[in-house]
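Database features (Swiss-Prot):
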type: DOMAIN; residues: 87-307; note: domain 'Glutamine amidotransferase type-2'
type: ACT_SITE; residues: Cys87; note: active site, nucleophile
type: MUTAGEN; residues: His187 to Thr; note: In cia1-2; small plants with white leaves showing an irregular mosaic of green sectors
type: MUTAGEN; residues: Arg264 to Lys; note: Strong resistance to the bleaching herbicides DAS073 and DAS734
type: MUTAGEN; residues: Pro265 to Ser; note: Low resistance to the bleaching herbicides DAS073 and DAS734; when associated with F-494
type: BINDING; residues: Cys323, Cys469, Cys520, Cys523; note: [4Fe-4S] cluster binding site
type: MUTAGEN; residues: Gly371 to Ser; note: Low resistance to the bleaching herbicides DAS073 and DAS734
type: MUTAGEN; residues: Pro476 to Ser; note: Resistance to the bleaching herbicides DAS073 and DAS734
type: MUTAGEN; residues: Tyr494 to Phe; note: Low resistance to the bleaching herbicides DAS073 and DAS734; when associated with S-265
Amino acid sequence: MAATSSISSSLSLNAKPNKLSNNNNNNKPHRFLRNPFLNPSSSSFSPLPASISSSSSSPSFPLRVSNPLTLLAADNDDYDEKPREECGVVGIYGDSEASRLCYLALHALQHRGQEGAGIVTVSKDKVLQTITGVGLVSEVFSESKLDQLPGDIAIGHVRYSTAGSSMLKNVQPFVAGYRFGSVGVAHNGNLVNYTKLRADLEENGSIFNTSSDTEVVLHLIAISKARPFFMRIVDACEKLQGAYSMVFVTEDKLVAVRDPHGFRPLVMGRRSNGAVVFASETCALDLIEATYEREVYPGEVLVVDKDGVKCQCLMPHPEPKQCIFEHIYFSLPNSIVFGRSVYESRHVFGEILATESPVDCDVVIAVPDSGVVAALGYAAKAGVAFQQGLIRSHYVGRTFIEPSQKIRDFGVKLKLSPVRGVLEGKRVVVVDDSIVRGTTSSKIVRLLREAGAKEVHMRIASPPIIASCYYGVDTPSSNELISNRMSVDEIRDYIGCDSLAFLSFETLKKHLGEDSRSFCYACFTGDYPVKPTEDKVKRGGDFIDDGLVGGIHNIEGGWVR
């Protein structure tokens, strides 16, 4: 996938609107002035006519551009089968190589977002500079681009967009310049009260140029009267409901915020030179040689500046509800998430499956890569050899273009190749982390049988998923989830395996012990800790840039033009 550098995700608050750049391939970062033009406060302006929001040089929003890239993965069930974590965030304070360390840390979080990346830094003259682009981290950034991001403070973001829409989207971090200072933000999560907040803001004069829930935060900061400046961030976050682990950068501070329920992970570490690092997972700390110190606690705001690290607390303080799927699927096995080893959790899930749902078999295999550790646990407990029966191609991304309906079934074969020598004539247990729609599972069973497997027994290292997620995970609507429509026996018949078993929900909670009350199980139970009162904010359509890049849009006292 070719990377497309972009500055169009950035929001500037200069009084005079900037025109859309005519050079979409400009590699220079956009610089946000420390002291932008004086502009009126949020209470001193009257609504602008609708016609002012667009001009001959600046298209109206939202854009609707016919883009051939909408064909990419649009109907690819093979890549829709898993729930998708949509973001990973990084923040670094106090290291002269902040942008390069951020780049490396984003590499470690690449599994959390593979379709876009961005970095914002603060230069010595207090200027916020940003480079964002479409593609993998290595495709977006080069040595020359990192040279354009000097400074000892940085935040970064990797993003997964939803399949079925253009993949040329603006990516975070977002940056906004206010008359009282500039701020950048990178967000992992999803706000369940986004629609209401946006409606209230628009009613009072704010104009949005994206449908991203993250933009709401920038508008709330714009209208906040809290002092000092970083307290505007705290004030804005206290109005949010749902999941958010965010890192903010101002002209002299790094701020990390985690929602009061702690849905999404956020950890803190420190490098040997004293630099403070925040990241979605500890694997990012490991890569840049930062020592893990602790989690950012649910409801905590950590402010880092030249005087050290200060703590604030958001109100109220509900019981934590951390996403259990971080341990089942999203996080890397070498990460410590919510104080627990992801590897150990998955290994135990496999052991539980072997104990509760045994079957006579000759070999245990995994659906790579997410099912490997659970399969190792199953094999160890069952006393059966684990072998690599499916080989995953790492060169087929989610951008695979399918020319016609007739060859759609080749999608799984491109991604997974069976090893006939392992499978032929064998009774096979295949372990996967989850079943969402069931489409990929049925194709995997068929692949194994075509390779000569005598029997195919599927073991799923999570309970059945019956409800959609509203807290930052891209899952289908509940009526698309196969476990919400079929019994286990019906699913077994649908995917064509000889037997099927899921991890028991009660046993999962028992394994978590005293911590079981601290996890969110909404996808397994339909019991939502924060009640969703509106439709999901679908990330696939949350940005206005369906194919055009290079736009710089302005906010004036809360208005976005």
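Just so you know, glycine gets a Cβ as well, placed from its N, Cα and C.
The shown structure was predicted, so the numbers you read here are calculated from the model rather than taken from an experiment.
In this structure, the CA atom of Pro476 (mutagenesis position) is 8 Å away from the CA atom of Cys469 ([4Fe-4S] cluster binding site). Under DSSP, Tyr494 (mutagenesis position) is assigned to a helix (H, G or I) in the three-state scheme. Each residue contributes its Cα atom, and for His187 (mutagenesis position) and Cys523 ([4Fe-4S] cluster binding site) these two points are 22 Å apart.
Residues Phe263, Ile324, Phe325, Tyr471, Val473, Tyr521, Ala522 surround the recorded [4Fe-4S] cluster site, their Cβ atoms falling within 8 Å of the Cβ centroid of Cys323, Cys469, Cys520, Cys523, which are themselves excluded.
Following the DSSP three-state reduction, the secondary structure of His187 (mutagenesis position) is strand. Note on proximity: of the mutagenesis positions Arg264, Gly371, Tyr494, the one nearest Cys520 ([4Fe-4S] cluster binding site) is Arg264, by Cα distance.
Following the DSSP three-state reduction, the secondary structure of Cys323 ([4Fe-4S] cluster binding site) is strand. Counting Cβ atoms from all protein chains shown, Cys523 ([4Fe-4S] cluster binding site) has 29 others lying within 10 Å of its own Cβ.
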